[in-house]
Amino acid sequence: MVDGNYSVASNVMVPMRDGVRLAVDLYRPDADGPVPVLLVRNPYDKFDVFAWSTQSTNWLEFVRDGYAVVIQDTRGLFASEGEFVPHVDDEADAEDTLSWILEQAWCDGNVGMFGVSYLGVTQWQAAVSGVGGLKAIAPSMASADLYRAPWYGPGGALSVEALLGWSALIGTGLITSRSDARPEDAADFVQLAAILNDVAGAASVTPLAEQPLLGRLIPWVIDQVVDHPDNDESWQSISLFERLGGLATPALITAGWYDGFVGESLRTFVAVKDNADARLVVGPWSHSNLTGRNADRKFGIAATYPIQEATTMHKAFFDRHLRGETDALAGVPKVRLFVMGIDEWRDETDWPLPDTAYTPFYLGGSGAANTSTGGGTLSTSISGTESADTYLYDPADPVPSLGGTLLFHNGDNGPADQRPIHDRDDVLCYSTEVLTDPVEVTGTVSARLFVSSSAVDTDFTAKLVDVFPDGRAIALCDGIVRMRYRETLVNPTLIEAGEIYEVAIDMLATSNVFLPGHRIMVQVSSSNFPKYDRNSNTGGVIAREQLEEMCTAVNRIHRGPEHPSHIVLPIIKR
């Protein structure tokens, strides 16, 4: 029996296999016997529980309802011992922590996990460790392939904004974790705060690999991430994705259309859904905003994911899999999506949607597509004549990131108006005619472009945009391909200047109804900064080059019957 009261034990030290002790706080209900347990592994300070938990659940309700909650500082941070090296020790530490919990008299042998972002990644690491008592996980906005998200991406470009912003945040935690203050701590803290306040400025420093503060505080940032642009063995050794195929651990996966992890959240759902009770919730959210309210686009009160709703969903999921309450998820859909445009939630039976019609929309035009007032067109018919749109990509003047799946760029993520970049000559715009009927796009989006460049390496970007009758051009999803990685992320190969290549761009996913009076637009360019690092166009080691060593590229998008550049939209007709 549980009466709603609970006790707290702080800084209980849990031994790992190498003798390092990790600190946990125990929130235990006043119960007559052992209870199910929920574990959170947190690199952001377990004492600051309500700051990060507002993005997930009101977990104290779990405790009041009879669950014990264990919150742990990950290795090397705050009250835990050891050295913090991102991701490297987390699987073993999760396994050891779970084993310790299962040995405690107050645990009934059933453990679950929940949490957002890094806290979600630690759940996948725990799940693949194979500890039998882990009965369910609820990773929100997380990844099982850390190369593809958050540090690089499916196109091979460095997610420099995410890397520098997150590293600066972790750096502040490392400083405050120290038991003995150092003379340089105050100045270091101020510099880290400056990075967080101006990530674009920090990303503009060249060579990018010369980040003395981050390199000193978190050598992993340079040694593992920046200096390993290929998806090599060092990345594959910490990737979990290939191990998910046989995973039977039930998973409640939460994602956001404007979150940098959305592609990997959806990919992990597909990977585990056949062997486990996998549930998926996707809203119009970014990594730091679950309200559905943004400066350029408001989705209404229905888009807000209130803590209570998330808590209720999580509790039902854990009741089913930790307590064996078979009816706890009765009436709960396998997939729940927020469909933008009509701004409504919709229940689905699967992802991808079974009735998806993947439809090519071809780039065309009566003239040059440069700027939004150019002659670029978008239609389901291939243009009858061959043509090419040309622009200059200058790394010293990259196209600025406007909204989208940014993580730390001063909160400017989410559905942003793209009009501020429409007058740039290096932004090609291809638009449909004004729509007379609604067009629903729900699913993964990709582009197949025929491109050439004067450089031996460069980038190409593609962005899907909803153009409103009032002129707003709201971005929905986007992607990038680094030409050296056009064939494989493992073995880069440069291109021949002037030769035409067909490339695929993974633009992640969205769910949006383009309403009558709107237009569908595709924007193509060669940079999206600081979301991604700038390609130097030299074919060299980009992170080790000075800005003065970089060069301007003449880039072309070829279109027509011989080179049918197009975007593939997942059309839903109902």
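Using the three backbone atoms N, Cα and C, a Cβ is placed for every residue, glycine included.
In Swiss-Prot this protein carries:
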{"type": "ACT_SITE", "residues": "Ser117", "note": "active site, acyl-ester intermediate"}
{"type": "ACT_SITE", "residues": "Asp259", "note": "active site, charge relay system"}
{"type": "ACT_SITE", "residues": "His287", "note": "active site, charge relay system"}
{"type": "BINDING", "residues": "Tyr44, Tyr118", "note": "substrate binding site"}
{"type": "MUTAGEN", "residues": "Tyr44 to Phe", "note": "Loss of activity. Has no protective effects against cocaine-induced convulsions and lethality in rat"}
{"type": "MUTAGEN", "residues": "Gln55 to Ala or Glu", "note": "Decrease in activity"}
{"type": "MUTAGEN", "residues": "Ser117 to Cys", "note": "Great decrease in activity"}
{"type": "MUTAGEN", "residues": "Ser117 to Ala", "note": "Loss of activity. Has no protective effects against cocaine-induced convulsions and lethality in rat"}
{"type": "MUTAGEN", "residues": "Trp151 to Ala", "note": "Decrease in activity"}
{"type": "MUTAGEN", "residues": "Trp166 to Ala", "note": "Decrease in activity"}
{"type": "MUTAGEN", "residues": "Leu169 to Lys", "note": "Displays greatly enhanced stability, with a half-life of 570 minutes at 37 degrees Celsius. Exhibits 4.5-fold reduction in catalytic efficiency"}
{"type": "MUTAGEN", "residues": "Thr172 to Arg", "note": "Displays enhanced stability, with a half-life of 78 minutes at 37 degrees Celsius, and exhibits 3-fold reduction in catalytic efficiency. Displays enhanced stability, with a half-life of 370 minutes at 37 degrees Celsius, and exhibits 3-fold reduction in catalytic efficiency; when associated with Q-173"}
{"type": "MUTAGEN", "residues": "Gly173 to Gln", "note": "Displays enhanced stability, with a half-life of 75 minutes at 37 degrees Celsius, and has no deleterious effect on catalytic efficiency. Displays enhanced stability, with a half-life of 370 minutes at 37 degrees Celsius, and exhibits 3-fold reduction in catalytic efficiency; when associated with R-172"}
{"type": "MUTAGEN", "residues": "Asp259 to Asn", "note": "Loss of activity"}
{"type": "MUTAGEN", "residues": "His287 to Ala", "note": "Loss of activity"}
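For Gly173 (mutagenesis position), the recorded positions whose C-alpha atoms fall inside a 10 Å radius of its own C-alpha are Tyr44, out of Tyr44, Ser117, Tyr118, Asp259. Leu169 (mutagenesis position): 17 other CB atoms within 10 A of its CB, across all protein chains. Checking each of the mutagenesis positions (Tyr44, Trp151, Asp259) against Tyr118 (substrate binding site), the C-alpha distance stays within 10 Å for Tyr44.
A straight line from the CA of Ser117 (mutagenesis position) to the CA of His287 (mutagenesis position) spans 8 Å. Annotation: Leu169 are the mutagenesis positions among Trp151, Leu169, Asp259 whose CA atoms are within 10 angstroms of the CA of Tyr44 (mutagenesis position).
Between the C-alpha atoms of Asp259 (mutagenesis position) and His287 (mutagenesis position), the distance comes to 5 Å.
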